[in-house]
Amino acid sequence: MVKIFIDPGHGGSDPGATGNGLQEKTLTLQIALALRTILTNEYEGVSLLLSRTSDQYVSLNDRTNAANNWGADFFLSIHVNSGGGTGFESYIYPDVGAPTTTYQSTIHSEVIQAVDFADRGKKTANFHVLRESAMPALLTENGFIDTVSDANKLKTSSFIQSLARGHANGLEQAFNLKKTSSSGLYKVQIGAFKVKANADSLASNAEAKGFDSIVLLKDGLYKVQIGAFSSKDNADTLAARAKNAGFDAIVILES
């Protein structure tokens, strides 16, 4: 059993960075909760604990103490940047060596593959959560809240889902996580494109009509997915609703 501690940065009276009508504390929680859902629904042999699951203040000491007392195998702190830049970067504590450096490289690479963010590189910093955690720790900075282009991406649920998916893919690779040994998931797909911009456009259209969407890169195509279910009946119901809304929806069983 791999024990992963997920830390959505800031919260409560501490909003974190702000800009373009967004607050960092809200975005970090959205990414963390989406990541928890993916890991819980799609993987086995993984145990999760979050530093917070709502808009509450948690001190830095309480965050690392919770992870240390729980005996986590990995500490993942999720943040959003500010300062006028653009793109994604990740941090580990200086001079920690393997396996932390390996985990950083793997997760960083998977996030970059999953989202349309510039790669600002793998970095080190003397952050509290990296220094005081008793296990390998990584802090990710997911775009710049005060840069309009980054903020516009962070405002869409499909982009938040893609960020969560990138983190999940990285954790799968880093810790050799196994997919749940079920009969698979029935996924509702409304499009597949060679050009990511076309997939993003369809995803935005779906969101405007009330569907949660995510863009996934698989087999060389950017696929727009609006749901995944263990029950085919639930998938069929969503597909029918999507068709009524004008989308060319199909249900795909993936093991």
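Even glycines carry a Cβ here, placed using N, Cα and C.
The number of other Cβ atoms within 10 Å of the Cβ belonging to Glu141 (active site), over all protein chains shown, comes to 23. Feature annotation from Swiss-Prot assigns active site to Glu141.
In the three-state DSSP classification, His79 (mutagenesis position) falls within a strand. Annotation comment: Swiss-Prot describes His10, Glu24, His79 as Zn(2+) binding site, evidence class sequence analysis.
The domain 'MurNAc-LAA' annotation in Swiss-Prot covers 4-172.
What Swiss-Prot records for 180-254 is domain 'SPOR'.
Under DSSP, His10 (mutagenesis position) is assigned to coil, being neither helix nor strand in the three-state scheme. Cβ-based neighbour count (10 Å, all protein chains) for His10 (mutagenesis position) stands at 23. Experimental mutagenesis is annotated in Swiss-Prot for His10 to Gln, with the remark: 23% of wild-type activity.
Look at Glu24 (mutagenesis position): DSSP puts it in a helix. Around Glu24 (mutagenesis position), taking its Cβ as the centre, 26 other Cβ atoms fall within 10 Å, counting all chains. Swiss-Prot lists Glu24 to Ala, Gln or Ser among its mutagenesis entries, and the accompanying note reads: Loss of activity.
In this view, Asp55 (mutagenesis position) is surrounded by 15 other Cβ atoms within 10 Å of its Cβ, with every protein chain counted. Annotation of the published mutagenesis Asp55 to Val in Swiss-Prot: Loss of activity; the original residue is retained in the structure shown.
Annotation of the mutagenesis experiment His79 to Gln in Swiss-Prot: 15% of wild-type activity.
Looking at Swiss-Prot, the entry for mutagenesis of His79 to Leu says: Loss of activity. For His79 (mutagenesis position), the same-chain residues 6+ apart in sequence whose C-beta sits under 8 angstroms from its C-beta are Gly9, His10, Gly16, Glu24, Thr28, Leu139, Thr140, Glu141, Asn142.
Annotation note: Asp55 (mutagenesis position) sits in a coil segment as assigned by DSSP. Across the domain 'SPOR' (180-254), DSSP helix (H, G, I), strand (E, B) and coil residues number 26 helix, 28 strand, 21 coil. Surrounding the centroid of the Cβ atoms of His10, Glu24, His79, where the record places Zn(2+), the chain contributes additional residues within 8 Å, namely Pro8, Gly9, Pro15, Gly16, Ala17, Lys25, Leu27, Thr28, Ile78, Val80.
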